[in-house]
Amino acid sequence: MGNVPSAVKHCLSYQQLLREHLWIGDSVAGALDPAQTSLLTNLHCFQPDVSGFSVSLAGTVACIHWETSQLSGLPEFVKIVEVGPRDGLQNEKVIVPTDIKIEFINRLSQTGLSVIEVTSFVSSRWVPQMADHTEVMKGIHQYPGVRYPVLTPNLQGFHHAVAAGATEISVFGAASESFSKKNINCSIEESMGKFEEVVKSARHMNIPARGYVSCALGCPYEGSITPQKVTEVSKRLYGMGCYEISLGDTIGVGTPGSMKRMLESVMKEIPPGALAVHCHDTYGQALANILTALQMGINVVDSAVSGLGGCPYAKGASGNVATEDLIYMLNGLGLNTGVNLYKVMEAGDFICKAVNKTTNSKVAQASFNA
């Protein structure tokens, strides 16, 4: 739209949406705060009630919620696992102050997210950003209905996590032999032995354990990874007692085609209800890959607010799929997440300002720059 003023663009965009989708109007007004109602009124966006649609407006973000999904095979509810505080921040070169991390997590806890991965109980020699794991775990306010898992690569880390108050843990494996040696300094087989000790101890204490499989769609050292290899590692983790296996496109090279082939293989051994996907957006395929997974029966998705992240052992890998962008897509599909998009955007704005970064979320960029 060239040099058209942003306010005019805003009005034109909404008017186009009105012509194409016929929002409901007055019945929504009571659910909006005065500022949101004023914005809608000024943009002349209220229209007669049309059954089948509903609108939620947060700041400058308007999401059309379809009552019935427009695509087949999608779940009604999608659980979002927010990994920003751990996977998102671990690659930041400048150490983020502990009080900022705590405030960040507390803000995320007020968004409706039900799972927030808090930190990693790893050696500070390997991941300096996570050196304050105990202080962060003890410092956050744990909200009712929100789970706060932590990453524990070995038995020592597990015991430290439990002492700090952790009630859920995760272990981080790989489908690539080279990546396993670079990331956790041992072979896949050796890592499985360590994880078995951790998961066994966790089960003994009634602490749920989640398993990650990195490099599920490609490795920075080995290139392509066969679906069979991903299946083997996933089956081992599931068999030792991990209640959920998160399949990670660590370097973001996957496509809907490779996602489909990988999931078809893994789902022969593990039910879709025990699987999650964890997509990085290096090649801009994350949302497309997630949609493919949803259509195949997956209903758990990992993401990071503002698209935070990367990988210290995968040069050039971009951040995780942005939680804001994921929610926007899911809202548009009529899928319930229970998460407030605007509050997530606020949390993202907070952490980006704190670490002096620009958000990688397209939704946040479009909204805050409108």
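Placed from the backbone N, Cα and C atoms, the Cβ positions cover glycine too.
Modelled residues match the original; the substitutions are not represented.
Feature list (source: Swiss-Prot):
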- GLY2 to Ala: Abolishes myristoylation and induces a subcellular location change (MUTAGEN)
- 78-345: domain 'Pyruvate carboxyltransferase' (DOMAIN)
- ARG86 to Gln: Abolishes catalytic activity (MUTAGEN)
- ARG86: substrate binding site (BINDING)
- ASP87, HIS278, HIS280, ASN320: divalent metal cation binding site (BINDING)
- LEU237 to Ser: Abolishes catalytic activity (MUTAGEN)
- HIS278 to Arg: Abolishes catalytic activity (MUTAGEN)
- CYS311: active site (ACT_SITE)
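Checking each of the mutagenesis positions (ARG86, LEU237, HIS278) against ASN320 (divalent metal cation binding site), the C-alpha distance stays within 10 Å for HIS278. Here the candidates are the recorded positions ARG86, ASP87, LEU237. The one whose C-alpha lies nearest to that of HIS278 (mutagenesis position) is ASP87.
Within 10 Å of the Cβ of LEU237 (mutagenesis position) there are 25 other Cβ atoms, across all protein chains. The record gives ASP87, HIS278, HIS280, ASN320 for divalent metal cation. Within 8 Å of the mean position of their Cβ atoms, the other Cβ atoms in that chain belong to VAL83, GLY88, GLY248, ASP249, THR250, CYS279, ASP302, SER303, ALA304, GLY309, GLY319, VAL321.
Neighbour count (other Cβ atoms within 10 Å of the Cβ, all protein chains): 27 for ARG86 (mutagenesis position). Cβ contacts within 10 Å of ASP87 (divalent metal cation binding site), excluding its own Cβ and spanning all protein chains shown: 27. The recorded positions examined here are HIS278, HIS280; by Cβ neighbour count within 10 Å, the least packed of them is HIS278.
On the backbone, the CA of ASP87 (divalent metal cation binding site) and the CA of LEU237 (mutagenesis position) stand 20 Å apart.
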